[in-house]
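Visitor: Just dropping this structure here.
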Amino acid sequence: MLRFQRFASSYAQAQAVRKYPVGGIFHGYEVRRILPVPELRLTAVDLVHSQTGAEHLHIDRDDKNNVFSIAFKTNPPDSTGVPHILEHTTLCGSVKYPVRDPFFKMLNKSLANFMNAMTGPDYTFFPFSTTNPQDFANLRGVYLDSTLNPLLKQEDFDQEGWRLEHKNITDPESNIVFKGVVYNEMKGQISNANYYFWSKFQQSIYPSLNNSGGDPMKITDLRYGDLLDFHHKNYHPSNAKTFTYGNLPLVDTLKQLNEQFSGYGKRARKDKLLMPIDLKKDIDVKLLGQIDTMLPPEKQTKASMTWICGAPQDTYDTFLLKVLGNLLMDGHSSVMYQKLIESGIGLEFSVNSGVEPTTAVNLLTVGIQGVSDIEIFKDTVNNIFQNLLETEHPFDRKRIDAIIEQLELSKKDQKADFGLQLLYSILPGWTNKIDPFESLLFEDVLQRFRGDLETKGDTLFQDLIRKYIVHKPCFTFSIQGSEEFSKSLDDEEQTRLREKITALDEQDKKNIFKRGILLQEKQNEKEDLSCLPTLQIKDIPRAGDKYSIEQKNNTMSRITDTNGITYVRGKRLLNDIIPFELFPYLPLFAESLTNLGTTTESFSEIEDQIKLHTGGISTHVEVTSDPNTTEPRLIFGFDGWSLNSKTDHIFEFWSKILLETDFHKNSDKLKVLIRLLASSNTSSVADAGHAFARGYSAAHYRSSGAINETLNGIEQLQFINRLHSLLDNEETFQREVVDKLTELQKYIVDTNNMNFFITSDSDVQAKTVESQISKFMERLPHGSCLPNGPKTSDYPLIGSKCKHTLIKFPFQVHYTSQALLGVPYTHKDGSALQVMSNMLTFKHLHREVREKGGAYGGGASYSALAGIFSFYSYRDPQPLKSLETFKNSGRYILNDAKWGVTDLDEAKLTIFQQVDAPKSPKGEGVTYFMSGVTDDMKQARREQLLDVSLLDVHRVAEKYLLNKEGVSTVIGPGIEGKTVSPNWEVKEL
């Protein structure tokens, strides 16, 4: 156990210590302990509510982005998803706020930059963050009443959980089907092969924990009464852990908590510490799962090996295990990467790989996907661990030093959402009786580690391997992709549905029809929202933040508090330089620079040096749009950051990867990279299918959208898939891949049109970096590759005979988009289009697509820079109905919507949540550098947004939406008899 002997190192921390003396009583709360943490510039205060036993953790820090959360321990009793469905229904109305979904309604009555509710494996929590004190008080009140006093109506359970309902609600002769937001959400989740693997792994090794999100096969067993019982048992102050962070007075929160908890007593809880399987001998579990259509048949298996390694309550041992996991599996020089991935045994690490502290035990897992022979995989892993024990110095000391350096740097790197990240790191352990102060004692753990490393060296890790892994029982888990799996899920659902329907009598069926009609009527009701607290437009400052930037030649500098760190960004404008046929190779080129190696060094050697001396080096390619014209700006970017004293290393590494990356010598590494990219294609679509659909639709309108589709969309996935098919033909691979990347290197690496952005904490440091930039540019070619190529603005749009495309994926649900043409960033109509998109989302599409249609999410968005108006739906069981809703939105606004000034103001509040969201120091001024959007442009747009009227909304609805068909894209399974030519183009991947 680490000792909590700390001393305040600053005036602010000393003040906090005096403000909250140990033993002090504040509104029924007693201060139990206080902990200054100077290295994080914070003071932690641990309090307990005397009447109920509720625990509160306050993090006092000079940060205006304040955070509140209330969390409950919620062990799932089964896999019906009751914790998850309760999380949803809790936010569907409460005693004080008896409106449908006050949580969603508060999204446009607030300036919160984050609002959410989340279900963990054995806990549920409700966090938000905002910079506005009144907003903080408003949301805190809504969150507390929603969680402690929810209405939990039957119709909310039906809507958010699951229900039997006619496919066509108004037609009693139409088929009865399963509906429900969570039901469809989880159907979408199991379409993601990575999620399915992780979920089944957790259920196999930790069956007592059940599936808190819900297994669709089990969700339909949940009854309304079970939901009420689960809330009564778990959503009680005695089971609550509340959290605050920031610079607002703690006493205001304690006062409100005490008032909310006043009607409750102390309730004894005997939560059983849920344990995993009893791993006394080796266990091997094999299952079938989703096939990945982008991988060959022999690469359809995911497999992992897991060992139980002590308990997370031993925080130091857990820290050592995490370092060991990092040494084993993180980066190109890690032994598991070299022996498992580079060797070709697998394509990439599986989603469960690494060290995971669970409820009661730590799990260390080594897993890969795309494995052809599981026995070879197991033998290789076992041999690696055995060799690590038999080698005198198995780990390069530089790698360990690099890990320490990364930990130190991460502590100094200031993030805008620091409070939320702190909550996420503390809460899982805190709900399982791990002292939250232990999680904050970063420096103490690091000092102990340094000392042990000096005295014990590598035996520190060898002892862990000997204690927990070698000759210890192992849990092996694998899932083989099956072409029949998707059909088996459909068949199971139909069988389950038939069983439910068979059990119904005629009266039950009449009740189902009536209930569907009543639910729709409820959803259509105009509600009185006056009970909800709200901010006003006057709470939004008319003038936005401006960042002072100094420009000298090709370099911009921003001086701000960076905590001793310097961030450097470089970019080269590639317009009119690259031949169109090389555009698809650009993302692979950027990835290759930080994966392959040079003529003289492997990337594993380079990577270790990067981690030892910097916070990281990255390269990327992106396309933005000119704010005045929407013309494309194709950019190659390269970034790096380090301590002020080490910025010379950034330029050293940039020079190395830009000038010396050798595609020919490292072609084997290039093949590994292509395999890795191909293996993650399908899961990336399952995670963000609506974004892929939106991008594909937008690519029909502007060259910037078409380029973005080539670089980041479905077309890029197809391209990587094609390259993957060339790997076994060496001659073709050299010609079609290696030679093309080498050619790109000549086009890209040149100082022409190259610019830089420095973020640091002093003019002296900025001048030092400017000098380093000059020396760096002297090493690069100049003028060898000028804009003499095809005009980037002429890049071809996606040509299609019809305006509807189905892109087939083996999912259980769909993702949809419909796109229409908008205007450039500086055009005044852009602000009205953005406000209209928000009003459609909150006042129309949420009800139609989610509440009625059963999709997990849906709405409208406007990309101000790209000038594209988009509709979308996410995990949608009724994609064609959603598309019809999108198509009729213009008519709805002009004929049916009864929007008033309040609706307009709420839309503006929602928009400014992101416009005025806090930025980290490294993000200040970067929009101007990357996109050319000046402070004056942002201010003009800000004023336009604030001044948008209802007449403006109606005008742009008529001009840009009414009678406009748009371009539609659906991603997911085929829809029998509906998505056929000539009206639809169907793409098979």
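Just so it is clear, glycine is given a Cβ too, placed from its N, Cα and C backbone atoms.
Experimental mutagenesis at this site is recorded by Swiss-Prot as HIS84 to Tyr, annotated: Loss of function. Positions annotated as Zn(2+) binding site by Swiss-Prot, on the basis of similarity to another entry: HIS84, HIS88, GLU185. Under its mutagenesis annotations, Swiss-Prot gives GLU87 to Gln the following note: Loss of function. Residues or ranges marked as active site, proton acceptor by Swiss-Prot on the basis of similarity to another entry: GLU87. Among the sequence features in Swiss-Prot, the mutagenesis site HIS88 to Tyr is noted as follows: Loss of function. Annotation comment: Swiss-Prot describes GLU160 as active site. Positions annotated as ATP binding site by Swiss-Prot: GLY972, PRO973, GLY974, ILE975, GLU976, GLY977, LYS978, THR979.
Show me how these features fit into the shown structure, please.
Guide: Within its own chain, HIS84 (mutagenesis position) has THR119, VAL182, MET186, SER212, GLY213, GLY214 as residues 6 or more apart in sequence whose C-beta sits under 8 angstroms from its own.
Following the DSSP three-state reduction, the secondary structure of GLU185 (Zn(2+) binding site) is helix. Sequence-distant neighbours of GLU185 (Zn(2+) binding site) (same chain, 6+ apart, CB under 8 A from its CB) are TYR856, ARG875.
If you take the C-beta of GLU87 (mutagenesis position) and look for same-chain residues 6 or more apart in sequence within under 8 angstroms, you find ALA117, MET118, THR119, THR124, PHE126.
Under DSSP, GLU87 (mutagenesis position) is assigned to a helix (H, G or I) in the three-state scheme.
Residue density at HIS88 (mutagenesis position): 22 other Cβ atoms are found within 10 A of its Cβ, drawing on all protein chains shown.
Taking the Cβ of GLU160 (active site) as centre and 10 Å as the limit, one finds 26 other Cβ atoms among all the protein chains shown. Under DSSP, GLU160 (active site) is assigned to a helix (H, G or I) in the three-state scheme.
In the three-state DSSP classification, GLU976 (ATP binding site) falls within coil. In the shown protein chains, 7 other C-beta atoms lie within 10 A of the C-beta of GLU976 (ATP binding site).
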Visitor: Quick check for the class: what is the C-alpha distance, in angstrom and rounded, between HIS88 (mutagenesis position) and GLU160 (active site)?
Guide: 6
Visitor: My understanding is the cutoff is Cβ-Cβ under 8 Å with a sequence separation of 6 or more in the same chain; which residues meet that for GLY974 (ATP binding site)?
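Guide: Sequence-distant Cβ neighbours: LEU806, LYS808, VAL986.
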Visitor: Given the recorded ATP site (GLY972, PRO973, GLY974, ILE975, GLU976, GLY977, LYS978, THR979), which additional residues of the same chain have their Cβ within 8 Å of the Cβ centre, ordered by sequence?
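Guide: For the ATP site the neighbour list reads LEU806.
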Visitor: In whole Å, how far does the CA atom of GLY972 (ATP binding site) lie from that of GLU160 (active site)?
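Guide: Cα-Cα distance, GLY972 (ATP binding site) to GLU160 (active site): 22 Å.
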Visitor: What are the other residues, in sequence order, whose C-beta lies within 8 angstroms of the center of the C-beta atoms of HIS84, HIS88, GLU185 at the Zn(2+) site?
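Guide: So the additional residues around the site are GLY81, ILE85, GLU87, THR119, GLU160, GLY161, VAL181, VAL182, MET186, GLY213, GLY214.
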Visitor: Let me check the 10 A CB neighbour count of GLY972 (ATP binding site). How many other CB atoms are there?
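Guide: I get 27 for this one.
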Visitor: In whole Å, how far is GLU160 (active site) from LYS978 (ATP binding site) when you measure between their Cα atoms?
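Guide: Between the Cα atoms of LYS978 (ATP binding site) and GLU160 (active site), the distance comes to 28 Å.
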Visitor: Provide the number of Cβ atoms within 10 Å of the Cβ of ILE975 (ATP binding site), excluding the reference atom itself.
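Guide: For ILE975 (ATP binding site), the count of other Cβ atoms within 10 Å is 15.
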Visitor: THR979 (ATP binding site) has how many other Cβ neighbours within 10 Å of its own Cβ?
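Guide: Within a 10 Å radius of the Cβ of THR979 (ATP binding site) lie 20 other Cβ atoms.
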Visitor: Rounded to the nearest Å, what's the C-alpha distance separating PRO973 (ATP binding site) and GLU160 (active site)? Just drop the number here, would you?
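Guide: PRO973 (ATP binding site) to GLU160 (active site), Cα-Cα distance: 24 Å.
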Visitor: State which of the following binding-site residues has the fewest other Cβ atoms within 10 Å around its Cβ: PRO973, GLY977.
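Guide: Relative to the other binding-site residues in PRO973, GLY977, GLY977 has the fewest Cβ atoms within 10 Å.
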